Every structure is written in C-alpha cells, then in structure tokens.
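Asks: Encoded as structure tokens, here's the structure I'll be asking about.
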Amino acid sequence: MKLLKPTWVNHNGKPIFSVDIHPDGTKFATGGQGQDSGKVVIWNMSPVLQEDDEKDENIPKMLCQMDNHLACVNCVRWSNSGMYLASGGDDKLIMVWKRATYIGPSTVFGSSGKLANVEQWRCVSILRNHSGDVMDVAWSPHDAWLASCSVDNTVVIWNAVKFPEILATLRGHSGLVKGLTWDPVGKYIASQADDRSLKVWRTLDWQLETSITKPFDECGGTTHVLRLSWSPDGHYLVSAHAMNNSGPTAQIIEREGWKTNMDFVGHRKAVTVVKFNPKIFKKKQKNGSSAKPSCPYCCCAVGSKDRSLSVWLTCLKRPLVVIHELFDKSIMDISWTLNGLGILVCSMDGSVAFLDFSQDELGDPLSEEEKSRIHQSTYGKSLAIMTEAQLSTAVIENPEMLKYQRRQQQQQLDQKSAATREMGSATSVAGVVNGESLEDIRKNLLKKQVETRTADGRRRITPLCIAQLDTGDFSTAFFNSIPLSGSLAGTMLSSHSSPQLLPLDSSTPNSFGASKPCTEPVVAASARPAGDSVNKDSMNATSTPAALSPSVLTTPSKIEPMKAFDSRFTERSKATPGAPALTSMTPTAVERLKEQNLVKELRPRDLLESSSDSDEKVPLAKASSLSKRKLELEVETVEKKKKGRPRKDSRLMPVSLSVQSPAALTAEKEAMCLSAPALALKLPIPSPQRAFTLQVSSDPSMYIEVENEVTVVGGVKLSRLKCNREGKEWETVLTSRILTAAGSCDVVCVACEKRMLSVFSTCGRRLLSPILLPSPISTLHCTGSYVMALTAAATLSVWDVHRQVVVVKEESLHSILAGSDMTVSQILLTQHGIPVMNLSDGKAYCFNPSLSTWNLVSDKQDSLAQCADFRSSLPSQDAMLCSGPLAIIQGRTSNSGRQAARLFSVPHVVQQETTLAYLENQVAAALTLQSSHEYRHWLLVYARYLVNEGFEYRLREICKDLLGPVHYSTGSQWESTVVGLRKRELLKELLPVIGQNLRFQRLFTECQEQLDILRDK
C-alpha cells in the first residue's frame, strides 16, 4: 500500500466536506467551503497517481473551479456515466453540472487571472425543493434517479431523465437526514438521520421497507454527516455512527431479514463515513492462480471523528489496515477508484489523502458477468428492476420481435455515430461548426461591428464581444433548455431517450382562439357579412395554411374583376373554404371605422322587429312587455362614398359573431359584449351592400362578385351574381338583394332577403330550388358540397347539396351559449360537414350528427395540457406538424402548456394520469371531427405512450378493438373501419410500436398470429 497527501489539493485552508472520483479515473471533485461561498473544484487525477506528472508544470493540477453555490458545499457526486456532477450545499440547492468544451481556458473569477480553468463546466439544472441544508446526494445505479437528503427531515427522489421533476418525497424521519445510499441494482434506498434510525425504502412504490433503531439508541447527533454504504453484492448495508456497549461502531445490517448481529469496531469516536469498494473480490493464491473454492468477499473503508481510517475485508475478522491520525480533524468523505485499488479520503482540516493498494493486498476482482450472477441470485429477475441492458439479453420468442429489436438497435447506433462525428469535429480549435470554420465565424462577427464618425472626422468603433464558441460535448441528452430568471436551469433527458425534438413556438397566437379572448365583441359591420373574411394576423397564426377562410371586401359599385386580387382591395389571403379561421374585431378597429364614417352608431331596437328592408313581419305577442328587455342592434352603412380606390386605413377587418344581450344599453357609443339571454338568442344580420367581392380560393383562382340594385328595363331592380374561376366567368341574376355569399370548389351559395338561400354549381347551374330559412341569415359557409347556414335566431343547419340530404337540422346554439356572457368568436365547417363553434371563453364545440349532441373538442384553459408530457412518444418532428381541423382549433396552445409545466415540478404519477387523459381526449376529439389522419396520428402517439409506460391492459384493449373477431359471426357488432381507416391496417402499424418493448412480446405474438390467420383466410 502507498500513502500520499497531495498538498496542492486544498480549498485555501477551508474545510473539504466531500470528495468523489470520476468513473473513468481521470479526475476527481471536491466540495467544501470557499471564500464567502461554496466551492466545487475538479482536479486532475494524473498528478496524484504519477509522481512525474505532479512535477511536470505543463500538466495542470486544477481543471475547473465553480463558486456558484451561495453557501458551503456538503456533497459532490459523479453520475455513473460520468457525464454529470451533482453538488448539494447549505444554500438548499442541488446543482447538476455538465462539461462544456469551450475554445481556450478561462480564469477563475476573483483570482486576478492567476487561476485558469482548463475545463469548462456549466450548471445545467438547479433543483429546488428542500427547505434546509442539503447534506447528501446519491445517483441510482443506472442514473435514472437522483436522491438528496436535507436537514428538513426529508429525502427527495428526482427524475434524472427529466430534471427538475420530483418522483417522490420520502417523509418518515423526525431528525436531520445526513446520509443516503442505493443498493447495487436500485431496488432499495437507505437513509440515516439524527433521529437514531436507519430507514430502507422500496423504489417500486417509494414506501418504507423497514426502520432500524436498536443499534442507534445510544447515539447522539454529534456528527456532521452520516454517510452509510451498501455492499456491491447487495448482501450488507453498513451504517455510520452506531453504538455497541457504549462504544462507537459501524453497524452491519444483513439484507436477509435486516438482521443487526455484526459490526465494525475499533474506532474511538463516532464513525462519520463508510464506503464500500465497487468491486467484489476473490482470494488469490501465492502462485498467482485463484483458489478453486474461493468465496467472494467485499472491501470496506471506515472513517471516523478520531481522525483515523480503517479498511476491512468481509472475509477477515480484523481490519486489513488502520491508519491513525491521518488528519488533524474528522474524516468527512471517502471515494474509491473504479478499479477498486485506490481510495481518496478528505477531512474537515482541508486536506486530502490517497491510498494505493495492490491486487496482492485486496485480491482478484470478479468480472461483470460474475457480479451480475450474484445480483440475480440476490434480487432475482423481476421486471421491476430489469435494466435496458438486461432486457436486451432476454430471450426473444418471436423472430419478428427480433427484427424490430435489431432495427431499433441500428437506429441507436446511427444516432451515436452521428453524435460521435459531431463531437470529433468539435474537438479541434480549427474545427468546423455548422459547415463553417471557427476562424470564419470570428471574421463574420467582426464584419458586424458598428463604426461611426465623430464631428471631427475620427472613427469610433463600438466594442463587440466575441464569446467563446461552445462546440461540444453536448449530447442528445437535452431535450430543451428553459432559462429561469436569475438562475441557470434546463431539462435533461438520458442518452437512451428519444431523439431531440424542436419545441414549437409557444409565443405564436392560436389561430382558433389562442390569443386573448375579446372581452367586448362587436356585431357585424355593415360593410360585409359577419365571419366571412380573415386578416393577415389570423392567417399567420394558423398552423395549416391550407385551411383559411374566404375574404370579403367592400368595393365601389363598379369594381373591375381583377382588381379584387390587388393588395389595395384585398388582404391577399390564400384561402380555401375548407376551414375558416376568423378573428375578432378589436374596439380600436371599430373606432377607426367610425372615424371613416363607414359604421354608424349602434342603436337598440325591438327584438321581435324584423330585419331592415325585410318584407316579412313577425307577430307581436307581448310587445309592450318585451320591448324593454329584448334589444336588437342594427348596423347601417353610408352608401355615399368617394369613387375610386378606398383609403388604406379604411379596409374592413374580420368581425366575430356576437350573441344579443338582454341588458339595457348604458351608452350608445360603448362597444357591448352580447350574451345569451334565457328566453331567446339573437345574432347579428348582415346589412345589404351595394356591391362586394369574395375571394373563394387562390388555387384554383376563384372569386365571387355581387352587385345589388342593378336597374334593368322598366325600372325593375335585380341583383347580379358573378363568379370567375381560372378565367372562366359566369353570371346570374336574382330578384332579392344578396346579403351574404359563400363558395367552395364545388358549390356557390348566396343568402338573400326574404330568408331565401340559393345554391349554384361552380359553372352557374342552379342545383336546388331556393331554400326558405326559418329566420334571416347571420352567417353562411361552404366546404366542398356542404353548406352551413347560421340564422339570426341562433339555429344551425348543414346540408349536403350533392346528395340532397340534411346533416344538421335547425340545431339551436342555446345549449352552448346559455347561462353566461359568451360569444361565438369563430366558426369552422370541416370537409365532412361537421360544424365547429369556438367560443370567447376558449372552448370549442362540434356538433355530432350521429348522437345529435354538442361535443367539447378543445379547451384553451385545459389543465391537462399543462401537465401532460408525451415528448418521448412523438415519432418524429414531422409528426408534431400534424394538420387538420383539430390542429386548427387547438393551434399551439397545448405545446405552450407543456413548456410552462417544465418550470414546475409535477409528480410523476400525476403527470402519468394527466398525460393519459389528455391523449385519450385527443383521440376522441379526432374521432368526433372525423379527421382520419389526426385520429391515426394521436392513436399511434397514445399507443407509444402506453408501451413506454407499461400500461398493458389499455394497450391490449386497443389491440382487441382493432383486431375484431377472428371468426366471422352474423351477430357481430364490430365495425371493420373507423373514420375511413381499416382497423386491422392500424393494428399492423401498431405492431412495430409494441415490438419496441420486450415486456409486450406475448401481446405482440398474439396479435401477429391472429393477423396471419385472417390473411390466410
């Protein structure tokens, strides 16, 4: 054995409370007290191991120093992969560090340039939950969890895959928790506290397995830490500070029955730290060959307040070596090298000691295969503790399952090789970043410098900071980084997780109500029918550019046809009638229209009075009693306008639908919020215009022109309808004035006075006799062969004019508007004739013709979207751009909710439940909207999440429904298709998803065999 105390490892005389050696053995970290802050220092291991390297001035001893902790650092621990370093301190924080390969060294802050950081380490996540000093941190054996304990009497389990998510908070100690340790396979975690107890917790459900108190009855809270340790074979757990016959010991606790019959004795004062060697050894004979009946044993180091260190072998009754007065103060921490032959010890006196053993002294270490067999004999092969490596060695019973597994492994190898190439190209100083050399990047930055001339002609150049370029070694472990105010934080994924996905921009407003709801919606402007146009802002916010609504424009009576597409007259919307996306008119726009004399002041009128210029009168039953309570808003327009091109600021903006309110008007000029009265609903009626033009679509080019009150022979006035499609024009005349128009690539329809609705083909042929509406028209829409009419009485009808069938028959909006001050802000008619109403409160309802019910398909205030997290279940980035009616309705609201949820800790169980509920809502909404590609997308995401989380019952139910009966039965109610998709084809798409998890290979085999039987039939 060799003993060394490197004097250059110090914290400038301050205490060192923790030490840990990197898994690759090239460096080690120390944590302790700094100058007015906590200090974490990363040191080079080579000068400790080799005397020549220590003397070589070209070999740096200190690699990096971090002073980010606000108070003393009590513990530093490397992850088992060596990628991350966790540190906990008296500032109640746990910081997770990761190396960042910058170009060139930097100096330590406050060192006047004397100390240089050879390596750059940055804090990638700050974990905040403890209310007291953090005493110890520990990574689980497979880096899936990070545990921390504190003087607040709690142990917190963090999800190391998704920092800062908290999986569990273990409460049970009544004193300061000062030590943590995991068992070798991560099945248990043990904690020791000042309440004279040691508790063992199960990781399966995070519940208490056992509490051991007898060996600690005589103990007092005299130690700064209580670092206990679990043996690498899993058989023994050794505690810190215990007492036996009033003498300090390290208590040995057997896993079998948690018996406490043995202990390590000999120290004169309380034991502060126990650390097992990571290797399991077997005895070595003198001739160099291992003994045949060799029994494996472990090695353990014990440190005490008596400043001495003892090293024990479990095959010996006495310690292998004892070193007295190794330090001037208490031993605080111990760390073994990964090969098991070296040990670092730190003390409160601010010094470090290194002990180097030989194999002759400790024995021959067992191989990893032999170590794994010992673990299996101790813990078994429970799926609850099986790692990915163990699953990969499991027996695969199906050759198709093997094919999917090999394909998945090949994808992982391709990703790793790509990441390796990126890291290799970033190591050289003259490397390339994104296809551009670093020198070129610096030159391009210099080109952007700002140069000005002073009054006397001298040049003045504004200094430009050229930051050091961070070129590596960032792996795909990070999904996203969300900056926190005043701190550095980020979310982290393991290197085995799904490929990195680009987060959607949550700042983009929702095309279907994602922006702030208008609290004061206005009625339709007289210059155009309500709800028939879309402004540029709403088009930019729409997630699918192929689904926009037509544009209505107000023009002089004699407008030239092609000028309808000029930017001076229209908003150049690339509209198709498939899915209108409307926005509300703001009060500012209303005031601007009033200033241009395009809109007169609003005035109340009797509810039961017919619309202006209508020849039909409604009988007045109780006019005297109702006239004071029921009001109607009428908007009139000034027909005397200047000839020629309208002013730029006088263009009309899209207007939202609003529902009539029974409340009395307090001021005529005040914009009113119209709500649904208890007795009746009243929607605004478009006023007749002299002329207007409607752009139906841009591809193919199609627009409609309407001209009212065209004088013919004999003084008779008619209305003219013109349609131009790709240069081919047709026109027809009607006897009544046209109030509003709509069109699609299949039909053109107009609503006239006297409640008449006329439908024409795109060639001008009348398809139906005029339809008499139950009340005056309010809004008209067309999609394909479907025509939707929303009347002033808030009744909705949808017809399929080609098949001449009714889809929705005079359905009232009372059920979705009654009882509150809500307004209809936007309307959508899907390609399958499903009407969707988006309300001002952010909720969207669609009418289900099969059930004759209004179904909720979207809610902007949905809390499920804020907690749901299914990033790992998304197949690719392209899948996130799934378009359709559901995507238009919801926009990007759900993504912003998930981004916001990352800033707050959500328990894993709660997040699991909310994610399942959210995905099931998405599948049901896509089914209700009859959107086949969205239904397929969300079904695959839902199934992938079930596979990842291990929900076999729900997954099996989905497979059973998609498979159907194998043998045909006349009484079977099973439908072979869903929203136009074949169920069994969907099941074939699910099989590769199921095949990614070996736990479901039985389900995979069952489904595949039954599909083969059906195929043979």
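From the backbone N, Cα and C atoms, a Cβ is placed for every residue, glycine too.
Got these off Swiss-Prot a minute ago, pasting:
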MUTAGEN   ARG458 to Ala  Impairs binding to ASF1A
MUTAGEN   ARG458 to Lys  Impairs binding to ASF1A; when associated with K-460
MUTAGEN   ARG459 to Ala  Abrogates binding to ASF1A
MUTAGEN   ARG460 to Ala  Abrogates binding to ASF1A
MUTAGEN   ARG460 to Lys  Impairs binding to ASF1A; when associated with K-458
MUTAGEN   ILE461 to Asp  Abrogates binding to ASF1A
MUTAGEN   LEU464 to Asp  Impairs binding to ASF1A
MUTAGEN   ILE466 to Asp  Impairs binding to ASF1A
MUTAGEN   THR555 to Ala  Impairs phosphorylation by CDK2
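Map the listed features onto the structure and describe their local environment.
Replies: DSSP assigns ARG458 (mutagenesis position) to coil in the three-state reduction, placing it in neither a helix nor a strand. Remark: ARG458 (mutagenesis position) has no non-local neighbours by Cβ distance under 8 Å and separation of at least 6 in sequence.
The Cβ of ARG459 (mutagenesis position) lies under 8 Å from the Cβ of GLU451, THR452, ARG453, each on the same chain and at least six residues away in sequence.
Counting every protein chain shown, 9 other Cβ atoms lie within 10 Å of the Cβ of ARG460 (mutagenesis position).
With a 10 A radius on its CB, ILE461 (mutagenesis position) counts 9 other CB atoms from all the protein chains.
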